[in-house]
Amino acid sequence: MSLSKEVKSFQWTQALRRELQSFTSDVKAAVIKDATNLLNGLDFSEVSNVQRIMRKEKRDDKDLQRLRSLNQTVHSLVDLKSTSKKNVLKVGRLSAEELMSLAADLEKLKAKIMRSERPQASGVYMGNLTTQQLDQRSQILQIVGMRKPQQGASGVVRVWDVKDSSLLNNQFGTMPSLTMACMAKQSQTPLNDVVQALTDLGLLYTVKYPNLNDLERLKDKHPVLGVITEQQSSINISGYNFSLGAAVKAGAALLDGGNMLESILIKPSNSEDLLKAVLGAKRKLNMFVSDQVGDRNPYENILYKVCLSGEGWPYIACRTSIVGRAWENTTIDLTSEKPAVNSPRPAPGAAGPPQVGLSYSQTMLLKDLMGGIDPNAPTWIDIEGRFNDPVEIAIFQPQNGQFIHFYREPVDQKQFKQDSKYSHGMDLADLFNAQPGLTSSVIGALPQGMVLSCQGSDDIRKLLDSQNRKDIKLIDVEMTREASREYEDKVWDKYGWLCKMHTGIVRDKKKKEITPHCALMDCIIFESASKARLPDLKTVHNILPHDLIFRGPNVVTL
């Protein structure tokens, strides 16, 4: 590794402390107050149970609910909290160059974190596998002659088998007040002794990163430090573990001075100045987001924490109420607010979707994804909306279970509302973030001379012709309405989870409630009707990723 790409961790920490000293404050009294409240208010038998859960090799939804419930109790007992607040950064206090640098680093950090949560190396998988998949993997490893992962070794696999992995977000951070309360109660040590011990650890942290050897030497003076242990894996360490990192953070928060990063307070009024200072430190020491998967370096750490929440103490506060990740909670708007000359601002809702197509990177991504379409496989197409104003398009290949399914914000909102009542039942508000330009890009990328099946071809033919795709051939199966809808309920029962956009009540001309029309469901319904049976799909997936289908209008989401 070249010197220019060497992470000089403590040197970076010291530089960040110098640059951000005006954003730090004395939080010692507040931390001790919160620790006292936790000592008096927490059920430590439940704390012990959660610590046991965090030692399990496989954890499920019940375990997660137990952790989240205890976290909620902690949240209700403390004053130091970070709140969920979206932060939109525009050119102004931060220059366009600084915003672009910030955007690039957040994107790199996102990629690094996602890789660390789902690494490919055998035996170090950190994502969500079901119990059945884990057992099956063990059998496969034995078949191919690979050893079963050592359960007690470093890099132990601990997996959350949960239905909604987003509920794991922001549930594992350490808090000085919680660390102190657990140390005092569970080691039967007075809180004042814990404060003194951690303060000494914090003083050491002003000149170096404390390690286990330092800890061993300090134990003679402070026996309570004996509860601190080395964590073999940093995967999902909770606030209830006695890790060295948690203890060092607590020590830093207890110092009256030292300009410790742990005492930074971020507010809407100072967030841009704080980020500007962070970027200033980055430039001075050539800090960067490392490609290496693992613990975050000091620059990555402060970047993530500050962008996660727009209000609160990013290092030491309770953040379990925050929704989303750093790249979701910080958005960058690089558009100019200066109106065009002689161009009156349109009334809200009157101009339709923003006239912005795909970016170059999105176009290249779509081109790669569309390469997975089999041009010779039987393929269905269906649309919702008008041919000149479609709001939903689906292309489905039953042989391999793959499909293209996306949405479009309508131009004619009055017509959309009529169609919603009598056909698709979609909510206009749900389409505001649909990616503009996707319809033309997808249709333009379909293989040359492809043959598509449909039930009713007039609107689809007009849509294809409007995109100069007269080479694409249509086969209209021309079933009766009754025959075409025969498998409607069965398809919705089995595959309805694939689309959650049809939320309204739909009535026919006789004002009788009917099932909303979904372009994707209709493709599967027509396939079922034509074969007189439900398709047996081993796998089913949309080749378009969610962040290509949706985006914030005029805003780049990081």
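Residue positions begin at 1 at the first shown residue.
Cβ from N, Cα, C; glycine included.
For all the noted positions, this structure keeps the original residue and models no substitution.
As a published mutagenesis entry, ASP382 to Ala appears in Swiss-Prot alongside the note: Decreases interaction with host IKBKE, defective to inhibit IKBKE kinase activity and IRF3 activation. Mapped onto three states, the DSSP output places ASP382 (mutagenesis position) in strand. Within its own chain, ASP382 (mutagenesis position) has ILE393, ALA394, CYS454, GLN455, ILE460, ALA519, LEU520, ASP522, CYS523, PHE526 as residues 6 or more apart in sequence whose C-beta sits under 8 angstroms from its own.
Annotated Mg(2+) binding site per Swiss-Prot: ASP382, GLU384, ASP522, in sequence order, evidence recorded as experimental evidence. Sequence-distant contacts of GLU384 (mutagenesis position), defined by Cβ-Cβ distance under 8 angstroms and a gap of at least six in the same chain, are PRO390, VAL391, GLU392, ILE393, ASP419, SER423, HIS424, MET426, HIS517, CYS518, ALA519.
Among the features that Swiss-Prot reports, Mn(2+) binding site is placed at ASP382, GLU384, ASP522, with the record citing sequence analysis. Counting every protein chain shown, 25 other Cβ atoms lie within 10 Å of the Cβ of ASP522 (Mg(2+) binding site).
For the mutagenesis result GLU384 to Ala, the note given in Swiss-Prot is Decreases interaction with host IKBKE, defective to inhibit IKBKE kinase activity and IRF3 activation.
Residues annotated as Zn(2+) binding site in Swiss-Prot, with experimental evidence given as evidence: GLU392, CYS499, HIS502, CYS518. CYS499 (Zn(2+) binding site) falls within neither a helix nor a strand when secondary structure is assigned with DSSP, and so counts as coil. Around CYS499 (Zn(2+) binding site), taking its Cβ as the centre, 19 other Cβ atoms fall within 10 Å, counting all chains.
Residues near ASP459 (mutagenesis position) in space but far in sequence (CB under 8 A, at least 6 apart, same chain), listed by position: ILE383, ARG386, PHE387. In Swiss-Prot, a mutagenesis experiment is listed as ASP459 to Ala, annotated with the note Decreases interaction with host IKBKE, defective to inhibit IKBKE kinase activity and IRF3 activation.
Counting only same-chain residues at least 6 apart in sequence, those with a Cβ under 8 Å from the Cβ of HIS502 (Zn(2+) binding site) are HIS424, GLY425, MET426, PRO516, HIS517, CYS518. Under DSSP, GLU392 (Zn(2+) binding site) is assigned to a strand (E or B) in the three-state scheme. Listed in chain order, the extra residues whose Cβ falls within 8 Å of the Cβ center of the Mg(2+) site residues ASP382, GLU384, ASP522 are ILE383, GLU392, ALA394, HIS424, HIS517, CYS518, ALA519, LEU520, MET521, CYS523. The DSSP secondary structure for CYS518 (Zn(2+) binding site) is coil.
Following the DSSP three-state reduction, the secondary structure of ASP459 (mutagenesis position) is helix.
With the fewest other Cβ atoms inside 10 Å of its Cβ, the least crowded of the binding-site residues GLU392, CYS518 in this structure is GLU392.
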